Amino acid sequence: MASVRASPRSALLLLLAAAGVAEVTGGLAPGSAGAVCCNHSKDNQMCRDVCEQIFSSKSESRLKHLLQRAPDYCPETMVEIWSCMNSSLPGVFKKSDGWVGLGCCELAIGLECRQACKQASSKNDISKVCRKEYENALFSCISRNEMGSVCCSYAGHHTNCREFCQAIFRTDSSPGPSQIKAVENYCASISPQLIHCVNNYTQSYPMRNPTDSLYCCDRAEDHACQNACKRILMSKKTEMEIVDGLIEGCKTQPLPQDPLWQCFLESSQSVHPGVTVHPPPSTGLDGAKLHCCSKANTSTCRELCTKLYSMSWGNTQSWQEFDRICEYNPVEVSMLTCLADVREPCQLGCTNLTYCTNFNNRPTELFRSCTAQSDQGAMSDMKLWEKGSIKMPFISIPVLDIKTCQPEMWKAVACSLQIKPCHSKSRGSIICKSDCVEILKKCGDQNKFPEEHTAESICEFLSPADDLESCIPLDTYLRPSALGNIIEEVTHPCNPNPCPANELCEVNRKGCPSADPCLPYSCVQGCKLGEASDFIVRQGTLIQVPSSAGEVGCYKICSCGQSGLLENCMEMHCIDLQKSCIVGGKRKSHGTSFTIDCNVCSCFAGNLVCSTRLCLSEHSSDDDRRTFTGLPCNCADQFVPVCAQNGRTYPSACIARCVGLQDHQFEFGPCISKNPCNPNLCPKSQRCVPKPQVCLTTFDKFGCSQYECVPRQLTCDQARDPVCDTDHMEHSNLCTLYQRGKSLSYRGPCQPFCRAKEPVCGHNGETYSSVCAAYSDRVAVDYYGPCQAVGVLSEYSAVAECAAVKCPSLSAIGCKPIIPPGACCPLCAGMLRVLFDKEKLDTIAKVTSKKPITVVEILQKVRMHVSVPQCDVFGYLSIESEIVILIIPVDHYPKALQIEACNKEAEKIESLINSDSPTLASHVPLSALIISQVQVSSSLPSSAVVGRPLFHSLLLLLSLGLTVHLLWTRP
């Protein structure tokens, strides 16, 4: 579908027409309030037009829409017109959710300024509270966002063009030449207005004074080059002119090892001479998208993708070829879905749309682009389609008058293409083929269809899928959501993103210290995965990125440093993704998943990785069925726990041996009963502190110590990391606790319902002293009392295994529960059973910390990808050597909507693991997760529910650590 190519004024009029407002040219009565206000914009025709439309509008909804868009055409600097409209239209200038300055508010230094910014709808609203000379960063960010909103709106629904445009305005540094070149290459044919707008911005951007780098000229080895360098820096202004002049004057190309060019590289990021900031490593222009290139099915698209996202932007021809050959090719759905994950990840929830209103109030559905800009794009598309033609990249589809032929269905199509609802499993965003065929048969102008084309053939190309797990049924969006205020039961603190462009939004799961008010999210510093990337990772984390040249299967691991750049990169051995597996005489390519009996398997670089579940088949004899226990190696159902070297308690020695452990690698008794500090292996200057952990890496290579040595300090200056002692007293950190001579009970704030020690059995088969102790280990609780049974592993397992266990009641809302493997009691949750590559984990540990990688590390990383604070992540290593991840509601009485949200989060993460999406795979050690199976607990009607929640939903409050949740007492 083509975008509008018109002047800025005609584009504005099209916007107003699409809003349903007739154009009024000088139609306001002379002397009226509207005429007086609009006369303040007589030198800005675009602003005058929108002003007249505002005062002519009779519809509240249209007025609201126009007011939201007005700042794009009437800059905040036009104080007179804004003051006039404020006084002439009292009550209508309320906070706009779409204000471009909202994402800048965290940059405010003053608290009052920050609060005013978050309540504002325009820059005028903060001018009295926020002083420009003091809040430079805030006002710079707002001005940049205002300019970006105007420029990038010309991209229409062209995702790539809009993305490259937004990258120009995303940071407070001067746009790089490659960024500007990318916009020119990809947007020139789409919107000349956009190019002109961006050029105006980049040319006006305050550049660093070239004379600040004069000292670099002395590093040139050639005297003539030294003189040429000084002359060029004194006379040239732009970066391009300087680079071209130096190449010509010094007769040398820019080489990083050349002292002259090395100095320029350093000084470009350093404010003062001699203060060196090393240039970022070569991670490609966009490491996240480069990861997607290996998913291309054709060599042509793989090469084009690699060329575009590796070390230098492709030329215009490369972009056009990628657009023509790959961007809409159904064969390349894996690569395209991966790229979409990077550009616009699927996120739960959609609200505050003014045109696509049927998409609002859907807190448990996933969308890629629920934004005011996409909402506007859908309205613009509808206006274009009303002209009788839908322009697609390879075909123009003639249609009848869509204002009278199925208008609501066409609106659903336009909104779906822009808002992009996506499946939790496939993450696909295309509409279903049957809907496509139906609407084209009814409303397509079939007499004008291109030769040899029918509704079916057109839809076969545009929407080839009709599987409800791969396509979006339009029927869902032909009516408003059935949910009203109930949507408040599920919140999305980071959607839309409230943080500045260079920071990462994280859900606040720690609560507020001392019951002080605080935000439900936090903004943390991050790094981009390349110059042109908008994929941000947390500062201090390890990241896996493809090699900068884009060789398939070659990766490096980097750390996100304090500078905001990826640094300390370490190459990993390349993986041969061309290697296949032979299974049952059939060849399985890398990444293929399949089942063998009841086990799930995946081929990973020629290695077959399978779960180790014991299976019964239709051919099993009666004797086999009678003796079948469901346990590994068909071990007897006997609970005589042993503690293995990896820190995991196994139900019996038989099961420990079955998972590959030798007799000398485990000892009888649960791990929790062992004292790792006896004997004390720490030096006298350090204190031995128990630190139980379950390790996933090879013990012989990296060990798995169950303690840590902490320095004995006279003063404790560590950051706040609350812990609770055995007397139920809280301390700010471990250092303070031990300094006061206390013993650790559990990590985290003290909780009232853990005052009395009451043992509980965790899903991992470990007995904990309290619920809080289990939760500090990120283990959810199965039942009260010490562990006494092996638990259920399969549908064939005997129910007698858990006969002596008394399970707590399910939640009041009710659900169709699940039973985690090895547990006895059902619960309402989403569950993932994940296979991992142990060799990959060993490699990661070897090239990074040389320390073992633990289950808790995996869970903490996965936790960052759960966006709903009403759900939290727990898990353990099963006795079948799978990582079991549970996404469980945390509220007192979880509602059906909250259970559904946890289910959707689980399905989303399963899809990201199975598709090797960079959304997850970029994060070390999640890149070692190979394949996942999901199981969710669907909600039941309230009439089917009996009992009150006595355990699971209440105890999970600990995951938040919020004082508001401390109301519960045991019955």
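If you go along the chain as it appears here, the first residue is 1 and each next one adds 1.
For all residues, glycine too, the Cβ spot is worked out from N, Cα and C.
Features as listed in Swiss-Prot:
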- Gln68 to Ala: Does not affect interaction with ADGRA2 (MUTAGEN)
- Arg69 to Ala: Decreased interaction with ADGRA2 (MUTAGEN)
- Pro71 to Ala: Decreased interaction with ADGRA2 (MUTAGEN)
- Asp72 to Ala: Does not affect interaction with ADGRA2 (MUTAGEN)
- Tyr73 to Ala: Decreased interaction with ADGRA2 (MUTAGEN)
- 627-673: domain 'Kazal-like 1' (DOMAIN)
- 698-752: domain 'Kazal-like 2' (DOMAIN)
- 704-750: domain 'Kazal-like 2' (DOMAIN)
- 753-789: domain 'Kazal-like 3' (DOMAIN)
>> As a test of reading the model: what is the averaged pLDDT for the domain 'Kazal-like 2' (698-752)?
In response: 87
> Where DSSP helix means H, G or I and strand means E or B, what are the helix, strand and coil counts for the domain 'Kazal-like 1' (627-673)?
Replying inline: 16 helix, 8 strand, 23 coil
>> What does the DSSP secondary structure composition of the domain 'Kazal-like 3' (753-789) look like, as residue counts for helix, strand and coil?
In response: 8 helix, 9 strand, 20 coil
> Per DSSP, what is the residue tally for the domain 'Kazal-like 2' (704-750) in helix, strand and coil?
Replying inline: 6 helix, 14 strand, 27 coil
